[in-house]
Amino acid sequence: MLPSTVQTLTLLLTSGGVLLSLYVSASLSYLLYSDVLLKFSSTKTTAPTMSLECTNASNAQTVNHSATKEMTFPPPEPEWTYPRLSCQGSTFQKALLISPHRFGEIKGNSAPLIIREPFVACGPKECRHFALTHYAAQPGGYYNGTRKDRNKLRHLVSVKLGKIPTVENSIFHMAAWSGSACHDGREWTYIGVDGPDNDALVKIKYGEAYTDTYHSYAHNILRTQESACNCIGGDCYLMITDGSASGISKCRFLKIREGRIIKEILPTGRVEHTEECTCGFASNKTIECACRDNSYTAKRPFVKLNVETDTAEIRLMCTKTYLDTPRPDDGSIAGPCESNGDKWLGGIKGGFVHQRMASKIGRWYSRTMSKTNRMGMELYVKYDGDPWTDSDALTLSGVMVSIEEPGWYSFGFEIKDKKCDVPCIGIEMVHDGGKDTWHSAATAIYCLMGSGQLLWDTVTGVDMAL
């Protein structure tokens, strides 16, 4: 809190005596909570002064005997952020397309970076568009290897949301082939994972300082979520996993405060394979995540993490609408909610975001239009219910990417308005040039706004042959 009283004492000395003037300012206070944000800037207070003139007949002269005392009040430290109710709306609409390679014509600093695994994270003042680059641009001469997931050149980069991730626009945060980031209300936390497959390392950066690390625990490609971590009251929660892409891979959550790990959380329940979780706040008490099982099922593992007890449990989503790719026909998996069903090896990160309302909650999901390939992207919603036990089909809201266009990873995030949060889903639209040329992505963003129906899909507008 600010000091309750600020006193400014101005002492004016004159040739005729001492004039003492005491000015006491009114108490300064501020209120900052989940739905109120007051922005302060440095305030300079100057005590009033008096100019005394002395004149004689022989030598007219003006003498200023006043003294001025200035005090600067520093702005209060920003407050931690908390989830708030979502802004009003009943449908998502196309908000933004970031298609860097529409500008891939000239080499140099203005050339777009070759990226993959984009995501967006937001603080109180701005959202940033993150991605993992191969330290190469298009056009350029370093296309070889840009289809690989892991190498020594990959870095976590970001630009302010709405800017094109070119060489000159991008901030390079750290070496990483897997990443995450989030804002706690005061500062950014950046997460990067790199290193050899059998001994990878989580690295944490808070603001400009590299602050902590976390070592591999299964020695099989330690990796993180490729979307935003989630902060409440200064505590940020990050999902990591370590294990085989075609077998067991048990996830953990790291509780991070001001860039330092203060607790690790080992989930219970259906823990065989959980990776690439997309997480958000269902309430001030619970973080929920829709994740990927690359090994056993096309159903999404669904995490509930209690931030009051720091405990987490995982079960499979029970809905008949299967969200992974590849996947069987909807409703074709027999048995209880925990039944895996048939699984073709592979999977994809899925978009997921909450719509928090006073009387109910909406959960929005994305999935590819194709059951077998990373093509197209649809948006689904389910109001209320429990994803662990509710077997009803999800409601199709609309098509964000047509089946003729690429639909790869997707993610969720929330933009902070003045008094509410705007839920959004982003889609990675990959230009897949194979092993012989560049391999990079555009990002489409859809956000909750207004009512009616989702009206228009997104195209990248990129011809790789040009």
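Glycine residues also receive a Cβ, built from the backbone N, Cα and C atoms like all the rest.
At each noted position, the model has the original residue.
What Swiss-Prot lists as active site, proton donor/acceptor is Asp149. If you look up Swiss-Prot, you'll see Tyr409 marked as active site, nucleophile, on the strength of sequence analysis. Under the heading substrate binding site, Swiss-Prot lists Arg116, Arg150, Glu275, Glu276, Arg292, Arg374, citing sequence analysis as support. According to Swiss-Prot, the Ca(2+) binding site annotation covers Asp293, Thr297, Asp324, Gly346, on the basis of experimental evidence. One mutagenesis experiment catalogued in Swiss-Prot, Glu117 to Gly, is accompanied by this note: Reduced substrate binding. The mutagenesis experiment Asp149 to Glu is recorded by Swiss-Prot, whose note states: Almost complete loss of enzymatic activity. For the mutagenesis of Arg150 to Lys, Swiss-Prot gives this note: Reduced substrate binding. The structure shown keeps the original residue. Quoted from Swiss-Prot, the note on mutagenesis experiment Arg223 to Lys is: Reduced substrate binding. According to Swiss-Prot, the mutagenesis experiment Glu275 to Asp carries the annotation: Almost complete loss of enzymatic activity. Listed in Swiss-Prot is the mutagenesis experiment Arg374 to Lys, annotated as follows: 80% loss of catalytic efficiency. Looking at Swiss-Prot, you'll find the mutagenesis Arg374 to Asn noted as follows: 94% loss of catalytic efficiency. Experimental mutagenesis at this site is recorded by Swiss-Prot as Tyr409 to Phe, annotated: Complete loss of enzymatic activity.
Cβ environment of Arg150 (mutagenesis position): Trp177, Asp194, Asp197, Ile221 lie under 8 Å away, each six or more residues apart in the same chain. In three-state terms derived from DSSP, Arg292 (substrate binding site) belongs to an extended strand segment. In sequence order, the recorded positions near Arg223 (mutagenesis position) (Cα within 10 Å of its Cα) are Glu276, drawn from Glu117, Asp149, Glu276. When the recorded positions Asp149, Thr297, Asp324, Gly346, Arg374 are screened for a Cα within 10 A of the Cα of Glu276 (substrate binding site), none qualifies. Under the DSSP three-state reduction, Gly346 (Ca(2+) binding site) is assigned to coil, being neither helix nor strand. For Tyr409 (mutagenesis position), the recorded positions whose C-alpha atoms fall inside a 10 Å radius of its own C-alpha are Arg116, Glu117, Arg374, out of Arg116, Glu117, Asp293, Gly346, Arg374. Comparing Cα positions, Thr297 (Ca(2+) binding site) lies closest to Glu275 out of the recorded positions Arg116, Asp149, Glu275. Across the structure, Asp293 (Ca(2+) binding site) and Glu117 (mutagenesis position) place their CA atoms 18 angstrom apart. Ranking the mutagenesis positions Asp149, Glu275, Arg374 by the distance of their Cα atoms from the Cα of Arg116 (substrate binding site) places Asp149 first. Report note: the Ca(2+) site is defined by Asp293, Thr297, Asp324, Gly346, and the residues of the same chain whose CB lies within 8 Å of the CB centroid of those residues, excluding them, are His273, Arg292, Asn294, Ser295, Tyr296, Ala298, Lys299, Arg300, Pro326, Arg327, Lys343, Gly347. In the three-state DSSP scheme, Glu276 (substrate binding site) falls into the strand class. Glu117 (mutagenesis position) falls within a strand segment according to DSSP.
The number of other CB atoms found within 10 A of the CB of Arg374 (mutagenesis position), across every protein chain shown, is 19. If you compare every pair of Cα atoms in Arg116, Arg150, Glu275, Glu276, Arg292, Arg374, the residues listed for substrate, the longest distance is 20 angstrom. Proximity to Arg292 (substrate binding site), defined by a C-alpha to C-alpha distance within 10 angstroms, is shown by none of the mutagenesis positions Glu117, Asp149, Arg374.
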